[in-house]
Amino acid sequence: MCRIAGAPRTLLPLLAALLQASVEASGEIALCKTGFPEDVYSAVLPKDVHEGQPLLNVKFSNCNRKRKVQYESSEPADFKVDEDGTVYAVRSFPLTAEQAKFLIYAQDKETQEKWQVAVNLSREPTLTEEPMKEPHEIEEIVFPRQLAKHSGALQRQKRDWVIPPINLPENSRGPFPQELVRIRSDRDKNLSLRYSVTGPGADQPPTGIFIINPISGQLSVTKPLDRELIARFHLRAHAVDINGNQVENPIDIVINVIDMNDNRPEFLHQVWNGSVPEGSKPGTYVMTVTAIDADDPNALNGMLRYRILSQAPSTPSPNMFTINNETGDIITVAAGLDREKVQQYTLIIQATDMEGNPTYGLSNTATAVITVTDVNDNPPEFTAMTFYGEVPENRVDVIVANLTVTDKDQPHTPAWNAAYRISGGDPTGRFAILTDPNSNDGLVTVVKPIDFETNRMFVLTVAAENQVPLAKGIQHPPQSTATVSVTVIDVNENPYFAPNPKIIRQEEGLHAGTMLTTLTAQDPDRYMQQNIRYTKLSDPANWLKIDPVNGQITTIAVLDRESPNVKNNIYNATFLASDNGIPPMSGTGTLQIYLLDINDNAPQVLPQEAETCETPEPNSINITALDYDIDPNAGPFAFDLPLSPVTIKRNWTINRLNGDFAQLNLKIKFLEAGIYEVPIIITDSGNPPKSNISILRVKVCQCDSNGDCTDVDRIVGAGLGTGAIIAILLCIIILLILVLMFVVWMKRRDKERQAKQLLIDPEDDVRDNILKYDEEGGGEEDQDYDLSQLQQPDTVEPDAIKPVGIRRLDERPIHAEPQYPVRSAAPHPGDIGDFINEGLKAADNDPTAPPYDSLLVFDYEGSGSTAGSLSSLNSSSSGGDQDYDYLNDWGPRFKKLADMYGGGDD
């Protein structure tokens, strides 16, 4: 049929509202589903529709739930929906022969969930109208009429239609291309037009899904659609003439892909894990499982429902859990969850679309694993009512007893972990109970020393609890309390001194043999008959001794407060007390002697060395006194000069500045520079006072205008100490030893040079009597000889006719030899290097000395040797028959040869 895009609603005739709702009864009880029970509502109306006229009624099922649903029409300008689902006409308009299509939306006000249903309104046919077109006829979409000029004025066109969308189901089986609508312009009667469509699905990706016949305007789809990929296509239709000029304004064409139930629900996880505490009441939330469906969630195809297919194990009830069919929330519906009996439940969950319709809906399953978590519903119970243990006295951190308990709760959880406490029998807190994290046992431990002589046994009352309180309604049984009997074992303890340290006050200077005090040690083992012996452990100055039996301490030397072993007037000595127990034990005690000072040290001058100028002005010497005693046996001091020698008071004068300082000055106008020893009498304030003549070494020197000595040497340089003298002597001795070693080394070096040979042994050295022999050639260059001269010895010329160039190099030249300077005498054997260098220089300057860079010709000795080889040259007699004594006459060069053959029997 024809859909006029530009036709106004006022042209639709009003027909009586006739609702045709057909629901096929299948004989089965359908499951309740929320939403519209029908996919499409249709009504046949009269030609004229009046404002406020009820047209039809749409039903909405909320499955007995009090949903507040609000209705809305896709064409609010023409239709409205009342709260009860009645559809009214907003205005009056004639209903045309074509169908009027629109959508009705229902939305939950609370959850914002939305449903929709299609409504088709058709006009009741009349006798004068053409019969209805066949169903296979294609719907047309006509371009709206344009504004046109008429009699020089513009005419307004009537309000255009908003073209309803085209609904096209997904997964259509064709055949393809499948015709949808025909797009046409009213101007095709006068012009030759060309039609085209643009937009995604046509000329934009994905391209080629929709095509249009450019001449007829037939719009077709070329392949099945998938709503899950693209749910809506928005195309634009164009009409141009054959020259490409736009004839009509483009119109929008919306193609909705209608969802089909082609996707099964998919769970987000195949295995869901949840937990619930044991003993939970019915209605306790456990977990939520969720599945999704790729189909339209606002249609039945995407509306899921959940249910539990099975539960394992089925104890104590086969229906311990239930699931909300819409949300997937799993809750408990029965009591009796006990982890000690069933620790885990496995549920098979099914999700079905089509609102759970088992006939038409698609389903999928997942597994829900529910773990029953432990609660503290089982208190710990001791395995015995009384536990026993023992501990040696004075021992700490010792495990006395091991307490064992049983707990049926899950191990290593707060409901199983035991916490022990001592409820009685330990008022002073000498014991503590630790928990073994692995075995959950209680370890009774001693944390404070126990004295056998005070407590021989303890009876403790202990209680066992958990780290978390017991579940509501659970009480601790009597087995959660036990008794621990601890026996204390007597051991040999250390003797001890009281008080320790012991402090006494004594004057220094006590003579040896003076009894100071008695140290007495006590043995805490009252029930053991033991003897104590005393020994000295520490006595830094070795002043004391102790009686081994009674502990009496006596001096063996004079006590001196000024000793370096006395710190802050206190002398410390340590003594040891040992018993004869098994094993023997010992204890230490300290004696502190506070030494009172006596005036036993005379004062000394300080400093002991000073310097002054030769004249009284401009400086003087400030002195003080050093006294190792303390007040009142020290200062104030009195300073004076002795009467003898008389030069002291003649040259010097001393003035007391205060009780601790005095000033020494020159009394005469000039004193020659030098070192002077000035005796000074110093008296302290002790009772009786103690005096001392102390020597002050004064260096008198020449001074500059500032009163400073111009001498470089200090007073210490006036004399050498013993150490300096020893150092100087050692340096002198070391220097002498080095010189002596150098002389010995030089002499030995000279001897080695005399004994060293140049080319031969020292005994063969004949440089004092040089012998000259004929030389047969030079160095390497004379080895390059002519083999032909050796192979043809007959061609050798006589000496008289030999050319000069081929004479033997070892022959003396015939002409007069040039005179060369006579070589100097051989140098001393110690300077072998100089001797070799001089000989080399002389040989280089001698033109007659071989070798020459020339051919060497040797004398011809005849041919035809009777000896075929060197081995054939054998003496007619043995070596013993020959006399080699003549070798001794050949000189030192043949001495070795003479020794070899003339050595007699050797």
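Each residue, glycine too, has its Cβ placed from N, Cα and C.
Under the three-state DSSP scheme, Glu228 (Ca(2+) 2 binding site) falls in the coil class. Positions annotated as Ca(2+) 2 binding site by Swiss-Prot, on the basis of experimental evidence: Glu170, Glu228, Asp259, Met260, Asp262, Asp295.
Less than 8 angstroms from the CB of Glu228 (Ca(2+) 2 binding site) sit Asn263, Ala294, Asp295, each of them six or more residues away in the same chain. What Swiss-Prot records for Glu170, Asp226, Glu228, Asp262 is Ca(2+) 1 binding site.
Within the same chain, residues at least six positions away from Asn261 (Ca(2+) 3 binding site) with a Cβ under 8 Å of its Cβ are Asp295, Leu300, Asn301, Asp353, Met354, Tyr360, Gly361, Leu362. Swiss-Prot lists Asn261, Asn263, Asp293, Asn301, Asp353 with the feature Ca(2+) 3 binding site, giving experimental evidence as the kind of evidence.
As annotated by Swiss-Prot, domain 'Cadherin 4' applies to 498-603, with the evidence given as sequence analysis. Taken residue by residue, the domain 'Cadherin 4' (498-603) breaks down under DSSP into 0 helix, 48 strand, 58 coil.
Looking at Swiss-Prot, you'll find the mutagenesis Trp161 to Ala or Tyr noted as follows: Loss of calcium-dependent cell-cell adhesion.
For the mutagenesis experiment Trp161 to Ala, the note given by Swiss-Prot reads: Loss of dimerization; when associated with E-173.
Val162 to Ala appears in Swiss-Prot as a published mutagenesis result, with the remark: Decreased calcium-dependent cell-cell adhesion.
Taken residue by residue with DSSP, Arg173 (mutagenesis position) is part of neither helix nor strand, so it is coil. Listed in sequence order, Pro224 are the same-chain residues six or more apart from Arg173 (mutagenesis position) with CB atoms under 8 A from its CB. For Arg173 to Glu, Swiss-Prot lists a mutagenesis experiment annotated as follows: Loss of dimerization; when associated with A-161.
In Swiss-Prot, the entry for mutagenesis Ala237 to Met states: Loss of calcium-dependent cell-cell adhesion. The structure shown retains the original residue. Listed in sequence order, the residues of the same chain lying 6 or more apart from Ala237 (mutagenesis position) and placing their CB within less than 8 Å of its CB are Ile141, Phe143, Ile183, Tyr195, Ser196, Val197, Ile212, Gly217, Leu219, Pro250, Ile251, Ile253.
According to Swiss-Prot, the mutagenesis experiment Ala239 to Met carries the following note: Loss of calcium-dependent cell-cell adhesion. Around Ala239 (mutagenesis position), taking its Cβ as the centre, 22 other Cβ atoms fall within 10 Å, counting all chains.
For the mutagenesis of Asp262 to Ala, Swiss-Prot gives this note: Abolishes dimerization. The structure shown keeps the original residue. The 10 Å shell around the Cβ of Asp262 (mutagenesis position) contains 14 further Cβ atoms across the protein chains shown.
Long-range neighbours of Asp293 (mutagenesis position) (same chain, six or more residues apart, CB within less than 8 Å of its CB): Asn263, Arg264, Pro265, Glu266, Asn301, Gly302, Met303, Leu304, Asp353. In the three-state DSSP reading, Asp293 (mutagenesis position) counts as coil. Among the sequence features in Swiss-Prot, the mutagenesis site Asp293 to Ala is noted as follows: Severely impaired the binding of calcium to all three sites.
For the pair Ala239 (mutagenesis position) and Asp262 (mutagenesis position), the C-alpha distance works out to 38 angstrom. Listed in sequence order, the residues of the same chain lying 6 or more apart from Asp226 (Ca(2+) 1 binding site) and placing their CB within less than 8 Å of its CB are Glu170, Asn171, Val257.
Shown are the binding-site residues Glu170, Asp295, Asp353; of these, the residue with the fewest other Cβ atoms within 10 Å is Glu170. According to DSSP, Asn301 (Ca(2+) 3 binding site) sits within a helical segment. Predicted-model confidence for the domain 'Cadherin 4' (498-603) is 85, expressed as mean pLDDT.
Other than Glu170, Asp226, Glu228, Asp262, the residues of this chain whose Cβ falls within 8 Å of the Cβ centroid of the Ca(2+) 1 site are, in sequence order, Asn171, Leu225, Arg227, Leu229, Val257, Asp259, Met260, Asn263, Ala294, Asp295. Within 8 Å of the centroid defined by the CB atoms of Asn261, Asn263, Asp293, Asn301, Asp353, the record's Ca(2+) 3 site, lie the Cβ atoms of Asp259, Asp262, Arg264, Pro265, Ala294, Asp295, Asp296, Leu300, Gly302, Met354, Gly361, Leu362, excluding the listed residues themselves. Met260 (Ca(2+) 2 binding site) carries neither a helix nor a strand DSSP state and counts as coil.
Annotation: Asn301 carries the greatest number of neighbouring Cβ atoms among the binding-site residues Asn263, Asn301 [cut-off 10 Å, Cβ to Cβ].
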